[in-house]
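Student: Just lifted these from Swiss-Prot, have a look:
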type    : residues                                   : note
BINDING : Gly13, Gly16, Ala240                       : Mg(2+) binding site
BINDING : Ser15, Asp38, Arg46, Arg64, Leu208, Met398 : FAD binding site
BINDING : Arg64, His163, Tyr309                      : substrate binding site
MUTAGEN : His163 to Ala                              : Almost no effect on activity
MUTAGEN : His163 to Asn                              : Retains 8% of wild-type activity
MUTAGEN : Tyr309 to Ala                              : Retains 5% of wild-type activity
MUTAGEN : Val363 to Gln                              : Retains 17% of wild-type activity
MUTAGEN : Trp397 to Tyr                              : Retains 60% of wild-type activity
MUTAGEN : Trp397 to Ala                              : No activity
Amino acid sequence: MKHSSDICIVGAGISGLTCASHLLDSPACRGLSLRIFDMQQEAGGRIRSKMLDGKASIELGAGRYSPQLHPHFQSAMQHYSQKSEVYPFTQLKFKSHVQQKLKRAMNELSPRLKEHGKESFLQFVSRYQGHDSAVGMIRSMGYDALFLPDISAEMAYDIVGKHPEIQSVTDNDANQWFAAETGFAGLIQGIKAKVKAAGARFSLGYRLLSVRTDGDGYLLQLAGDDGWKLEHRTRHLILAIPPSAMAGLNVDFPEAWSGARYGSLPLFKGFLTYGEPWWLDYKLDDQVLIVDNPLRKIYFKGDKYLFFYTDSEMANYWRGCVAEGEDGYLEQIRTHLASALGIVRERIPQPLAHVHKYWAHGVEFCRDSDIDHPSALSHRDSGIIACSDAYTEHCGWMEGGLLSAREASRLLLQRIAA
């Protein structure tokens, strides 16, 4: 099957949809056809809202934002009349011995960044605290990505200050945090409805297999979920997909785009709801615990549900538990919850319902922090444009997706005008 468009965007996450919105708002695109493809059956990308047990909205993907750190995202929420609620997990009320000393240790090490800030965070902390102490200190922050050799001490301080649970460690308590009252999927639906009303056509459930130049445009080969093959010709092309997806295409990524190196981290989120909110007996409502066991970060949302959130090795650990069977997975959660709370396992009931999500490439980022990286890329020969939060200083956040989309659409509008 063959069809064509003037403009094609591959990727219907927040970046791709925002690109479409910017383009359709411009007089330069008036009268031009626009087609959006995505491998998923629903738009949204890493925004994945879901109802848990028919009672509470949860986020299997992106789950929070800060107006101070993410002003463009806040503006989008307001523009599409999306209601926000306070994200309560911004303080560690219950701290381990190491966590009690964490803020002081980080403050004492901060002046050393000028001299050794380019070292890996583990190497940097080990230099002054010793290896064993450094490992314990970094583990107490709950984000195992901080152990990566690509994460410099300078980057680590920035990361810590931009995550709600541990922002106070670097004196960033003033940052407010919010979630969407009924899920960020509402924002996605709002943007999608706007671009659809403006004439964009969606083809969801199609995976991009390859792309090549074809005269003054591009020829895309795609495959549907049912194996149906599709050939699409377009004059202008934006790939609103992450680096891990770019690397699987025949577009010479990243060599012909930026020359930078990219990496990714797996993420795992598990949500559970119970007949009774048993954690209220321990005064844990709206509290987060960072623990030294495979659960890593445990969040107790009011009297509604609890969830845990892990990255790196522990994300893969939980994926393995799920693969071995649901009963074993739930028993592992129960065991580690009891250990974290210092209670016997029998005090923790079986959940009424649960849901989980493993993201093989949950966070993607540029591994070369010392280069001046554009927020959207253009292929040096073919001119294909690419956008992703991974190309911005807000990698892993929805804000980065919006910034990259803005730059990608600017590049294309500039090209159309010429």
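Every residue gets a Cβ built from N, Cα and C, even glycine.
Note that this is a predicted model, so its numbers are computed, not measured.
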Student: Rounded to a whole number, how many Å is the Cα of Ala240 (Mg(2+) binding site) away from the Cα of Leu208 (FAD binding site)?
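Tutor: Here the two Cα atoms lie 12 Å apart.
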Student: For Arg64 (FAD binding site) and Trp397 (mutagenesis position), what Cα-Cα distance in Å is obtained after rounding to a whole number?
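Tutor: So the Cα of Trp397 (mutagenesis position) lies 9 Å away from that of Arg64 (FAD binding site).
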Student: List the Cα distance (Å, whole number) between Gly13 (Mg(2+) binding site) and Arg46 (FAD binding site).
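Tutor: Answer for this pair: 7 Å between alpha carbons.
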Student: Helix, strand or coil by DSSP: which one applies to Met398 (FAD binding site)?
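Tutor: DSSP call for Met398 (FAD binding site): helix.
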Student: Given the substrate site residues Arg64, His163, Tyr309, which other residues of that chain have a Cβ within 8 Å of the mean position of their Cβ atoms, reported in sequence order?
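Tutor: My list of surrounding residues reads Gly63, Phe89, Pro164, Glu165, Lys297.
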Student: Should Gly16 (Mg(2+) binding site) be counted as helix, strand, or coil on the basis of DSSP?
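Tutor: The three-state answer is helix.
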Student: To the nearest whole angstrom, what is the C-alpha distance linking Asp38 (FAD binding site) and Gly16 (Mg(2+) binding site)?
Tutor: 9
Student: If you measure Met398 (FAD binding site) to His163 (mutagenesis position) at Cα, how many Å is it?
Tutor: 14
Student: In sequence order, which same-chain residues at least six apart have a C-beta under 8 angstroms from Ser15 (FAD binding site)?
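Tutor: Same-chain residues close to Ser15 (FAD binding site) (Cβ under 8 Å, separated by 6 or more) are Gly45, Ala240, Cys387, Ser388, Asp389, Gly401, Leu402, Ser404, Ala405, Ala408.
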Student: What's the CA-CA gap between Tyr309 (mutagenesis position) and Arg46 (FAD binding site) in angstrom, rounded?
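Tutor: Distance between the two Cα atoms comes out at 15 Å.
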Student: By CA distance, which of the binding-site residues (Gly16, Arg46, Leu208) lies nearest to Trp397 (mutagenesis position)?
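Tutor: So, spelling it out, the nearest of the binding-site residues is Arg46.
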Student: Provide the number of Cβ atoms within 10 Å of the Cβ of Gly16 (Mg(2+) binding site), excluding the reference atom itself.
Tutor: 28
Student: Identify, among the recorded positions Leu208, Val363, Met398, the residue whose Cβ has the fewest other Cβ atoms within 10 Å in this structure.
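Tutor: Among the recorded positions Leu208, Val363, Met398, the lowest count of other Cβ atoms within 10 Å belongs to Val363.
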Student: Helix, strand or coil: which one is Ala240 (Mg(2+) binding site) in, per DSSP?
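Tutor: Ala240 (Mg(2+) binding site) sits in coil per DSSP, no helix or strand.
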Student: Using other CB atoms within 10 angstroms as the count, which residue among the binding-site residues Arg46, Arg64 scores least?
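Tutor: If we count Cβ atoms within 10 Å for the binding-site residues Arg46, Arg64, the smallest count is at Arg64.
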